[in-house]
Structure formats: C-alpha cells, structure tokens
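Novice: Handing you a structure now.
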Amino acid sequence: MELSDVHCLSGSEELYTIHPTPPAADGGSGSRPQRLLWQTAVRHITEQRFIHGHRGGGGGGSRKASNPAGSGPNHHAPQLSSDSVLPLYSLGSGERAHNTGGTKVFPERSGSGSASGSGGGGDLGFLHLDCAPSNSDFFLNGGYSYRGVIFPTLRNSFKSRDLERLYQRYFLGQRRKSEVVMNVLDVLTKLTLLVLHLSLASAPMDPLKGILLGFFTGIEVVICALVVVRKDTTSHTYLQYSGVVTWVAMTTQILAAGLGYGLLGDGIGYVLFTLFATYSMLPLPLTWAILAGLGTSLLQVTLQVLIPRLAVFSINQVLAQVVLFMCMNTAGIFISYLSDRAQRQAFLETRRCVEARLRLETENQRQERLVLSVLPRFVVLEMINDMTNVEDEHLQHQFHRIYIHRYENVSILFADVKGFTNLSTTLSAQELVRMLNELFARFDRLAHEHHCLRIKILGDCYYCVSGLPEPRQDHAHCCVEMGLSMIKTIRFVRSRTKHDVDMRIGIHSGSVLCGVLGLRKWQFDVWSWDVDIANKLESGGIPGRIHISKATLDCLSGDYNVEEGHGKERNEFLRKHNIETYLIKQPEESLLSLPEDIVKESVSCSDRRNSGATFTEGSWSPELPFDNIVGKQNTLAALTRNSINLLPNHLAQALHVQSGPEEINKRIEHTIDLRSGDKLRREHIKPFSLMFKDSSLEHKYSQMRDEVFKSNLVCAFIVLLFITAIQSLLPSSRLMPMTIQFSILIMLHSALVLITTAEDYKCLPLILRKTCCWINETYLARNVIIFASILINFLGAVINILWCDFDKSIPLKNLTFNSSAVFTDICSYPEYFVFTGVLAMVTCAVFLRLNSVLKLAVLLIMIAIYALLTETIYAGLFLSYDNLNHSGEDFLGTKEASLLLMAMFLLAVFYHGQQLEYTARLDFLWRVQAKEEINEMKDLREHNENMLRNILPGHVARHFLEKDRDNEELYSQSYDAVGVMFASIPGFADFYSQTEMNNQGVECLRLLNEIIADFDELLGEDRFQDIEKIKTIGSTYMAVSGLSPEKQQCEDKWGHLCALADFSLALTESIQEINKHSFNNFELRIGISHGSVVAGVIGAKKPQYDIWGKTVNLASRMDSTGVSGRIQVPEETYLILKDQGFAFDYRGEIYVKGISEQEGKIKTYFLLGRVQPNPFILPPRRLPGQYSLAAVVLGLVQSLNRQRQKQLLNENSNSGIIKSHYNRRTLLTPSGPEPGAQAEGTDKSDLP
C-alpha cells in the first residue's frame, strides 16, 4: 500500500507534520531593536528549527525567520524525537579559559525569506530539498491504474538493478520469517491431525500415510532449520528456491490426499490454504506464484474429475470448484501485488530518509567549510569546545563574548604589490582577478610550506603570521624564507606578464591578538602594536627587498646577512617611534632562482609565448574559490591525532562522506545489517497491537490517506461476485429469495465502490465527490466501509444456508459423474458454505491497511458464527452429509474439518495482516523521520546562506550556488558607477595599549568590536540595503554601494551613492552615541569616492570578496588625508551629491599619493550633512540583522549535538537509524595543539 499526504479537493496540510505551530512573533519595526545575548538568541533559533520547518505544511517556499527579540522560545520538538534530548557533553580535562567580549545576534531579514543582504531576494540555492524523485521514477512498471484503482501487473520491479537488489535484501528478513511461519503453521496442522487421528480414529493409520506425513513434516522442518540457522548466508534467490520446495511439498500432499493417502478428505480446503499461502506468505515472485497457483488449482480439478473416490456428480460442481479456485487466485494476485507495492513504498521511504540524512551531513560539512573559510581551525575548535560545554542554565549569565587569542613570540609579514594600481587599469576584470587569484594562491602555497598562516588579503596587500597557532622557535626564519620566495614568485610573474610589478615586504616579531570582530563580513584578523610596526615596515620598505625590525633581527640569530634599512627616512611612523630597521641581503643569483614548482612548470611550458596575465599553465593550477564548499564532491579532511584531543569525543568521529546514489545504497546496506526495522518497532510500536506508543503519532498515522483503499474495495467486490457465481452454480432450492438477496448485496457493494471512487469522476455531483474525499481521508469512515464490505461478503457466503430443507437432502454416495440424476442444490454440498466463508475471511486480508487486531476480531466473529451454525443450528445438515457421503476411515467430520480449516486461515490472515501493518507503520516512521531531517536541513541551509552572505554579497553568493561551475572562470565583475567609503578611527591607535589593566589590549578590542557591531547594525536598516560592507582593516571600516545587479538599471542612478553618504552621516552619529556610553572621545575620519571598480573573489582555502581600482585607492586616500570628524570627498563626488540635497564645505587642493603623480592635486570637499531630506529615502526601519559568528558556530555545534543524541539513541535504544551514519569526520583539522596560545579574558558585563 502507499501512504501519501492528503490531497483532497480543498487541500490540506501534510498530516505527518508532527506539531504544527503558530508563526513566531515578528520582531517589530523599531529603529533600534532590543539587544540580545547571542546564547539566548541562538537557543531560540535552535528551538524554532522545527517550527519554521513545519510552518505551512513544510512546503518548499521561502520561510521567514522570527525575531527572537519579540518573544521567548516556544519549544515544539517532534514527538518522534522528543525522547532523544540528551545533555551536552563536556570536554572533561583539557579545558582552557576563553577570552570574552561583546557581540550581538540579530535574526536574518524577513520579507524575502532567504534574501541576501544586498538586494536580490530569494533562496541562494544550497539544496533543492523538495525535488525528490517520485515513485514512478524508480519503478520499471508501476502497475495499471484507472480512476484511482490500481490493478496488478506481472512485473513490479525497480529500474535500477542495484536498487532492486537492495530492496530484496532489505525485506529478506521479513520474507524469511514468513517462510518459517508458513512451514511451522503447516507442521502444526499435520501434528494436530495426527493427534486427532490417534485419538478419534477407530482403525490404525495406514503405514504409507504415516510415512508420507513424516516425510513432508521433515521436509518443512528442515526448510525452517535452514532458513533460521543459515540466515546470514540465505540469499533472496535461495529463499525463493526454499519457497518453491515448500510449495512442491504442499502440492504433493494434495496429490497424496487425492490418491487416498491424506488425513483430510478430498483436500479442497487444503488447496485453498495452499493457494493463499503461495501468494501471501511464500517468498515467490508474482509470476512464480501465479504459475504455482494455477498448477495447484489444475491438479485438484483434475483429481476431482479422474479419481473415482473423488468423482464429482455434476458439471455445476466442477464449475463451482473452478470458480472457487479462480477467486482465491484473483484475491491472491491482488494481495501479493499490493503487498509488494507497499513494501517497495516502505523501502523507498527508507531510502529517502537515508538520503535526507546524507544530505543533512553534506549541509553540515558545507557549514563547517564556510566557518573555516572565515576562521582558522584552531579558533573554530576553541569556539566549538566552549559552546559544547554551555549549559542551558548558564545561558542567561553569559554576556557578549568575543573570541580573542593572544600569541607571544610570533613574526608578522606584510607584503604589498608595487605597481598594482597601474596594472589594474591595463588588465580586464577577468584577467586581473585571475592574476590575483593565481598569485595569492601561490602565496598561500608558500605560506603552508614555510609554516605561516595567511591572515587576510587587502586589495594587493598580503599578510601572514608565523608561530600561530603552533609556537615555533624559527618563526622569524619562516617569515624571511616566505618573503624571499614571494620575491622570487613576483619576479617570475614580471618576466612572464611583462608588467612592472614587484614586492615590498616588511617583517616584525612580537605578539598579536587574533580573532573576529563585528556582525557582518567576518574576517579573521590580528591586532597589536607589533602588527602596526610590521605594516609600517612594509610601507617604508624598498621594492624587491625584505625590510625587518631589530626585534626580528634578534630572532634570526645572525643566520642572514643584513644591512641598514634606513626606514626612518621613508616612513614617519618609524621615525617617530625610533624603530631601527634592516634589509635582508640576498645574492642576486639566489633571487633569480625560481621556486622548484615554478621551474618545473616553466620547463614544461618553455615553448609558450604568452605575455598576458596568466602566468601558470603547468600541471599545478590554483583552485577556484568555494570549490571545496559548494562543489559537487564534498570530501572531508582527516583529523590529526592532536586535533582529536581538542574536540569533544562526539565531534571527533571519522567517516568519509560522499553524496550520490552509491553512498545512499551503502548507507541502506548498513541499515539492513543493523535490522533497523525491528529496532524501530521495539522503540515506537507496541508489540501485539502494533499501535504507536505515541498517541499523537498514532493519530497522524490513522489520518494518512490510503492510496490502495479503492483497489482493496474493488478486489472485495470481485470476491463477492465470485461468491455469487459459486452459489449460483449450486443454487438454493428457493431461487427467488436467493436472487433477491444477492441482488441486494451486489447493489450495496456497488454503492460502496461508487462512493469511494466518486472523487475521480468529475461528472458526479460535487457533494458526492466531497463525501468520497472525506471517506478516503478519515480513518473511522474507511473502517466503516471496510466492515460493511466484509459483512456483505460474509452474508453472501452464509445466507443461503437459511433456505436449506433438512428433509430434502439427497444421498450422493452411490452416484457417479455420468449419473442421470444431477443434484445441484447447495444444501447437498454444505462444505461449500465453509469454502465461501473462507473467501469472506480472505476479504479481510484484501484490506491491507485494516488494523491487524481488528482483523483478528472480525475473523474470530466469523469463526464463532460458523461454529454456531455448524455445531448447533445446522449441525444436522453436516451430520447427514457425513453419514451419507464419508467412509468410516474419515475420523474428522465436515464440521470439525471446517473449523480446523478456518483456524488455519485465521492464523495465516492475522500474521499476514501483522506483516502488512508493520510495513505500513515502518513506512510512516521513515516518512516522519525523513521529514524531520529535511526540516533540519532547511534550517541548516538557511544558516549556511546567512554565513555565505557574511562572506559574500548576496548576488555573488547566488553566482557560486546556482550555476554549474565545473568549467567556469573565476568570478569577476566590472562596475562603472560604484561608491566606496573608508571610515577610520584615528584616535583608536592612541587609545589602544597593551597593559595589565586592559588585559593586554583585549578590552580595547572589546570596545572596537562594539563600535564595528553598531556600524554593522546600521546596515540592517532598509534605507541602507544597497550598501555592502567589504571588510574592516584594523579600526577602518570599508563599505561599498552600487554592487547589486538588480539596482544597476535603476532610474535613480546615484541613489546608492546618496545612501552611502547618509550612511557615513549615520556612522558619525553612532560613534557619538558610543562615546556617551564609553566615556571616550572618538571621532571618525571618512573618505568617499565613486567611479569604476573591478570586483572578484580570490582564494580557494579562504575565499575573499574584494574590489580593486583607482576609485578604491582614491576613497582610501580621502580617508587617510582627511580630518578627524569630517567626511572628505573628491570634486567628482561633490558634483553629484550637491544636487541630491547635501551641503558641502570646500577644503582645497591636496596631494594624493599614487594619483597626484599623474593627475596633479585633487580638489576635495567636506560633507556637512543634508540640506533637505531625500523623498526617495524612507524613514529608518530596522530589518532583522545578521547572525553573529558565535551564533552560527553555536548553531553548528547544536546541530552536531542533535546528531550525536540520535546516534546514542540508535546505539542504546536501537532506534533503527544506521549507526555508521553519524560516525563522520569534521572539517576541524588543525595542525596540532596550541600550547603557546593564551586565551585571554573571561566573561564580563557590557561596557559602561
């Protein structure tokens, strides 16, 4: 059978959604939302996962995230997994103190579902979760269906051989069990007959009968033993062969009975039992079962005609037997086909569940990769370990935290590409981005070889640190070697591209603080006085040389020749702070010797003539950004032994995870090996009644639509027709009452069929179709129809006995088939009342979805009625038949044999019903669990999209997620009209200090985090939705407007530039508000410019979105040459903004490094504010903001915890989800422990 969602005329929500809940409260639209603790917000997000997933029936549309500020969490976990809530696991030993600071959490924007932060809504497209293939995509032949009624076909298999093999293996245990039960039932019947014979028979048993009885019993016992003992080696094919052997044994017994060597009369009842068992209990394909059923029927009819002792007395009796066997074969075909269909449906649901869980793992892997594209592994490990140990009762006491690490004895390298500005004007966008990606990919490779950690790429600036996170005694040597290799590489670039480029490198040794600040566009960074010195060493250096400080020289221990650097002469900072500098002396021939990998590529490509931007075409080529995150192959990195010690045990599992049919099939094989169905049954289903232990789950199951209910009812109607035909061939002596009664029964059953299939006939009245729909969707109504159908068939089987006249029963003993006296009154053949009663019992088996306990109750009532009729009211009819037609060798009368036959059918039908109901309920459980996994997957996808939007603009994220990028170029884009803003805090350098009072600078960074977070919050207002934050550089905030493709064709061409100007004004107001609360006097120095830029994504391991061009350099210079507390713009920008309602003050002409050399001094203006409001800009209204990095990492931890909880349930409670499914690797693969890292700070309250 198939259990499907409701799809009635008026529609309905999916019934297997466990707890539909009302939508969460919205966050409101105030200009300043209430601040939240990130732990509280993330706990709310976690608890709302299923609420969002089930809202709207779990449809595939976009979903709005609720604002946790509006209301507290309202936990509605699915009942199926409600028992799986386990406490979080602590690390045990090895915990370290963590530094804390202030970050804020705000939910994602509403109104556009998964809309990106920069315009352009819609799903970013991580996974199309609701596009799973339908059953017809799997089946080779799904059967013939007409008006909702499914008719059997001979072939019912999957298209895929592997899928068919897995299906056969999946239900091998159940079919093995059915084979054993069938043989045991037959053996018990034989033993019962043997005991009755020994007790009741007047004469001893014929030796040949005893031998045959023992032989057939032995065969069936051996089959049972082989199937039970050798179950691990019993394949599906061998099980089919054992079924054939069982059928041969039973059919041979029919032959023996026909020859007079059986224990039951003429054996017609045993033939019916054999036919039913062949179709419903023996593990035979439908084609084999049909051939076996026809063979058994033909054998019995032949014996009845040819064997003298069994000779029938009329053609009507022969036809009645033929119709009887036809009816049993027809019902058996329906039962076998629809049962197999139900099992295949359950198997597909199992596969979908496994597939959903596999895809959930893939989503987790993507999320981990996204985190690792922002943070180094050791920081992620620190956050995960800390968050894993967060207890619910402590969440309320956790204040804003940041994760800042302090590392001593490190060396910092800054490198800048000289001549890059001119290069960016001569290359196309694609060539520029390709060149940068290849260049920085080589730098990343060199950094790995020289034990350096790349921190960030700032335009054409690259900086890295050695000694972080693993302390190294040779950190200074590593940076110097890194610098020398970079110079060799850039010189190779210069020789290949014919562009005048070089490297200016500065190195300083000391200590750093590292971590992530802000709420948007997370980027790992380092801060300290020593970082500033390294930066100034680079800017005051000489192209092609390595400029080092005295501190670095001391760490080199004289291993390199140096000369005076005279950095004070080239840089004001170095002169002001009296920093001694040196230049590494390196023989020119050493610099001309290229790195080994470049030499190999150059040799292999020596015949190339290429003066373009691409300089690497050899065997090595840089990876494309995000290929390891959103690519098709999602393989995980292995955990090192040291890194495993840093993770909680349940997060350090290792399993190679792939996606695709092969991996799904492997998972299903694991499921089969662990006999998951039996485990699910023990956990969720009651032993005898098979009802769910969870009442709400039972209610949902009972309301599931039964797609084969119409087919079952049609089959029951066919059985009634056969019963009518049998009793018409052997009619009652009173034809008129019999004709009336069967006419009424047929009309009643026809009405039942009509009322249950009416919804497929549009020509019928609407009220009738709605009634039909209601019946199909209502458990009680379906049961009423089922019981009415069974009652009609039962009445058809027994009602004719009411017209029998005891005085007119005629002896048939001495008549032959050719006798002139033909007696066709059914009262002369009372056993046919029993045979048709058996057909009525089989009607119960036809209704696959009927509860097995109800089936048992109905069967017991039938047997009780038959016992009443045969043993009391109509006992004389059966006794008269036995006296006249049975020999003295028959130790059982027709009454007793009939009750024994019905008892056999009762057990067989009940067991078959139990198997079918278990299959249906297992199917339902898999659906519920798969639905839960898909809902959780959707939440994870939203998490991933949030993370990706915090790395890339929304339209760029969609570029990487929606397209087939197998052969795609790097992402690059040219823009003609973009606004660029740099906002720095000049006073923060003087404010920053590394003393014991401020925890070695940590408290200063805590304040900087608050400032950046407030700036990020402003971007959550819809008036600034055209603005994208690019990065923070120390205490400098960089933002851009006009990047969204959707806004490029907007009528208000410079509306985004006006929004950028408004944003800069809002920043000045925000910093003033911060000054009030922190008792500081910070001022912003802001520079704005506009023009053309090149945007692109570079870096494979740590992808980074950036923009380049003269406009960027000019905006940066507008900041660096500006005045604190003022907003400086060039004349071109002034001319645009002055017509948009902004007021300015002319500053004058200033010298701008890198631009004035070619264009002379630049006229600049100070932006004062707005003269008049812009009518196109709405009043400030806060959109739900972004999740903080801590929030997303905690979401990842809680997702992994939920998986671990399910795994523990599977191991301890045998929940039936494959054990190996959750034994998975994580991406958190650090190089080793961090004994040199000092985690700074503790939890502290907000700043005053």
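Here the Cβ of each residue, glycine as well, is placed from N, Cα and C on the backbone.
Just so you know, the substitutions we noted aren't modelled in this structure.
Here Swiss-Prot flags 416-421, 458-460, Arg504, Lys1031, 1106-1108, 1113-1117, Lys1153 as ATP binding site, drawing on similarity to another entry. The feature Mg(2+) 1 binding site is assigned by Swiss-Prot to Asp416, Asp460. What Swiss-Prot records for Asp416, Val417, Asp460 is Mg(2+) 2 binding site. For the mutagenesis result Ser112 to Ala, the note given in Swiss-Prot is Loses the stimulatoty effect of PKA inhibitor on calcium-stimulated adenylate cyclase activity. Under its mutagenesis entries, Swiss-Prot includes Asp416 to Asn with the note: Loses adenylate cyclase activity in response to calcium. The note that Swiss-Prot attaches to the published mutagenesis Leu432 to Ala is: Does not affect dimerization; when associated with A-439. Dramatically reduces the levels of the N-glycosylated monomeric species; when associated with A-439. Loss of calcium- and calmodulin-responsive adenylate cyclase activity; when associated with A-439. Affects membrane raft localization; when associated with A-439. Mutagenesis annotation in Swiss-Prot: Ser611 to Ala, described as Does not affect the stimulatoty effect of PKA inhibitoron calcium-stimulated adenylate cyclase activity; the structure shown retains the original residue. For Gln1198 to Lys, Swiss-Prot lists a mutagenesis experiment annotated as follows: Does not affect calcium activated adenylate cyclase. Annotation of the published mutagenesis Arg1202 to Glu in Swiss-Prot: Does not affect calcium activated adenylate cyclase; when associated with E-1204. Greatly diminishes calmodulin binding; when associated with E-1204; the original residue is retained in the structure shown. One mutagenesis experiment named in Swiss-Prot is Arg1204 to Glu, and its note says Does not affect calcium activated adenylate cyclase; when associated with E-1202. Greatly diminishes calmodulin binding; when associated with E-1202.
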Novice: Setting Asp416, Val417, Asp460 aside, what same-chain residues sit with their Cβ within 8 Å of the center of the Cβ atoms that define the Mg(2+) 2 site, listed in sequence order?
Specialist: Ala415, Lys418, Phe420, Gly459, Cys461, Tyr462, Met503, Arg504
Novice: For Asp460 (Mg(2+) 1 binding site), list the number of other Cβ atoms lying within 10 Å of its Cβ atom.
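Specialist: The answer is 22.
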Novice: List the Cα distance (Å, whole number) between Ile1107 (ATP binding site) and Val417 (Mg(2+) 2 binding site).
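Specialist: So the Cα of Val417 (Mg(2+) 2 binding site) lies 15 Å away from that of Ile1107 (ATP binding site).
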Novice: Which residues, sitting 6 or more apart from Val417 (Mg(2+) 2 binding site) on the same chain, put a CB under 8 Å from its CB?
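Specialist: Listed in sequence order: Leu423, Leu439, Asp460, Cys461, Ile490, Val501, Asp502, Met503.
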Novice: CA-CA, which of the binding-site residues Leu458, Leu1114, Arg1117 lies nearest Asp416 (mutagenesis position)?
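Specialist: That would be Leu458, nearest by Cα distance.
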Novice: For Arg1117 (ATP binding site) and Leu432 (mutagenesis position), what Cα-Cα distance in Å is obtained after rounding to a whole number?
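Specialist: That separation, Cα to Cα, works out to 22 Å.
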Novice: Measure from the Cβ of Leu458 (ATP binding site) and count the other Cβ atoms within 10 Å, all protein chains considered.
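Specialist: Leu458 (ATP binding site): 20 neighbouring Cβ atoms within 10 Å.
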Novice: Counting all other Cβ atoms within 10 Å across every protein chain shown, which of the binding-site residues Ile1107, Leu1114 scores highest?
Specialist: Leu1114
Novice: If I take the alpha carbons of Leu432 (mutagenesis position) and Arg504 (ATP binding site), what is the distance between them in whole Å?
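Specialist: That comes out at 20 Å between the alpha carbons.
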Novice: When a 10 Å sphere is centred on the Cβ of Gly419 (ATP binding site), how many other Cβ atoms does it contain?
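Specialist: For Gly419 (ATP binding site), the count of other Cβ atoms within 10 Å is 15.
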Novice: So, three-state DSSP: helix, strand or coil for Leu432 (mutagenesis position)?
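Specialist: Where Leu432 (mutagenesis position) sits, the three-state DSSP reduction gives helix.
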Novice: Around the Cβ of Arg1117 (ATP binding site), how many other Cβ atoms lie within 10 Å? Please give the count over every shown protein chain.
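Specialist: I get 24 for this one.
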Novice: Taking the Cβ of Asp416 (mutagenesis position) as the centre, how many other Cβ atoms fall within a 10 Å radius?
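Specialist: Excluding its own Cβ, the number within 10 Å is 21.
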